[in-house]
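Novice: According to Swiss-Prot, the ATP binding site annotation covers Gly188, Gly190, Lys191, Thr192. Quoted from Swiss-Prot, the note attached to the mutagenesis of Ile224 to Ala states: No strand separation in vitro, wild-type ATP binding. While the structure shown retains the original residue, Swiss-Prot records the mutagenesis experiment Arg298 to Ala with this note: No strand separation in vitro, wild-type ATP binding.
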Amino acid sequence: MRRGKKVGGIVLIPYSAAIAVEQSLEHLWEQILERLQHQLSRPTFETWIKTATAEAFDGKVLRLSTPNPFARNWLQKYYLRTIADVAAEILGHGIELQIGVLSDTSAEPESGAELWPAISPPPAVEVVKPPTTTAGRPPLRSSDLNPKYVFSRFVVGANNRMAHAASLAIAEYPGREYNPLFLCGGVGLGKTHLMQAIGHYRLEIDPDAKIFYVSTEQFTNDLIAAIRRDSMQSFREHYRAADVIMVDDIQFIEGKEYTQEEFFYTFNSLHEAGKQIVLASDRPPSQIPRLQERLISRFSMGLIADIQPPDFETRVAILQKKSEFENMPLPRDVIEYIAARYTSNIRELEGALTRAVAYASISGLALTLANIAPVLTPPTEKMELSPEMILQTVAETFDVSIEDLRGNSRRREVSLARQVGMYLMRQHTDLSLPKIGEQFGGKDHTTVMYSCEKIGQLRQSDPQMGKQLQEINDQLFVASRG
């Protein structure tokens, strides 16, 4: 057996021996990854295991590196035993597993204690692979979760890595770490996607789990209804029975003193019971105006995970994944063109992709950059649209008649279509508010103003409304060019 030559206290390993050790390490880690991939759920494997790197193995000690301390701590706490057991099965004997942080390995300390702390494996953690069906799923608090908002469809980048990892962490082990989890970021950056992905994941593991996903507005409306019906006890029992509660747009609780009061006690009850709380906002707790100090304190006591706008590479990956899932094949130059021009949020980015495909389909043109560039970079001046053209397009979209739009029907679908028509006429014509009112059967200018404000707000807060308005605009754009 060849031995390394000792020079100045350092053992020099022959080149051939070093290659053999490296190949042995690589082969071992590949086998471990292959087995863990079948044991763990896909989001768990890709977030915690696949991102780790095997650094060294001397036959007794396997050293791994993770991309950040967050991932290292999670592996140490929940998956150390699992990895060590799989390695022992492959090798036929037990090993010691040590985990460090990849960014630290460039400068190894004098003592390995800080970088590679000796870790005693924690008690065995049962690895649960989520079942493939969710039969018997209980109804959610407000409405069914969006089936597209799952972890496998979330594109991870530098802008959202921490938020994604934290969301998966609490989906795996709710109520243990990061409680509450406070997701913070601008409109359309993926907060709602992550919240609903948590709900999907928990329901796959436990179909009987009580998962509540509500907006702050829904919570407030339920509270008001309970006060009117004198049923506050039922309201409290309902919300405090949640296993996981996720509240979107929590910033809208500002200034609502009684809602804040009730949410404070609901929060305390759930937190003390070890139930998971997830909140989402467009700003951190300390920047929400007219928010009680005790709520700022509660909201900040867990983990605040910030989400930033995606970089170019992440935007390209988002578009590629969406086109793949939606079966909308796009040329690479089209994807890069969209990614370069829509930089603020994911909602606009995906909307541009949908708009490009819809435009090509409606116009009958090939999906090339030359053909779709006009709709992706629309002219700054208003489209040449007549009131009749807008009325006709809105009527067809909402499956109502122009007479309905000009009439006084209060049916929900007619009222909404009428409000959308007024909004679009304000956007795309030079008509005054009274003149727009005349186009809709002589409606008062205050009615037009209210409709424009309401649809404008819905466009920002309701993704479905934003998508519907964009589709109508696409049709109007094509019509204006005809």
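A Cβ is built for glycine as well, from the same backbone N, Cα and C atoms used for every other residue.
Quantities reported herein were computed from a predicted structural model and do not represent experimental measurements.
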Novice: Which residues, in sequence order, are found in the same chain with Cβ within 8 Å of the centroid defined by the Cβ atoms of Gly188, Gly190, Lys191, Thr192 at the ATP site, excluding those residues themselves?
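Specialist: Apart from the listed residues, the neighbours are Gly185, Val187, Leu189, His193, Leu194, Ala280, Ile307, Asn345, Ile346, Arg347.
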Novice: Looking only at Gly188, Gly190, the binding-site residues on record, which one has the least crowded Cβ, with the fewest other Cβ atoms within 10 Å?
Specialist: Gly188
Novice: Which of Lys191, Arg298 has the fewest nearby Cβ atoms, counting only those within 10 Å, among these recorded positions?
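Specialist: Per-residue Cβ counts within 10 Å for the recorded positions Lys191, Arg298 bottom out at Arg298.
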Novice: When you measure from the Cβ of Thr192 (ATP binding site), how many other Cβ atoms are you left with inside 10 Å?
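Specialist: Cβ-Cβ neighbours of Thr192 (ATP binding site) within 10 Å number 21.
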Novice: Taking only same-chain residues 6+ apart in sequence, whose CB is under 8 Å from that of Ile224 (mutagenesis position), what do you get?
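Specialist: Result: none.
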Novice: Quick check for the class: what is the C-alpha distance, in angstrom and rounded, between Lys191 (ATP binding site) and Arg298 (mutagenesis position)?
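Specialist: Checking the Cα atoms of Lys191 (ATP binding site) and Arg298 (mutagenesis position) gives a distance of 19 Å.
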Novice: In DSSP terms, helix, strand or coil for Gly190 (ATP binding site)?
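Specialist: Its secondary structure by DSSP: coil.
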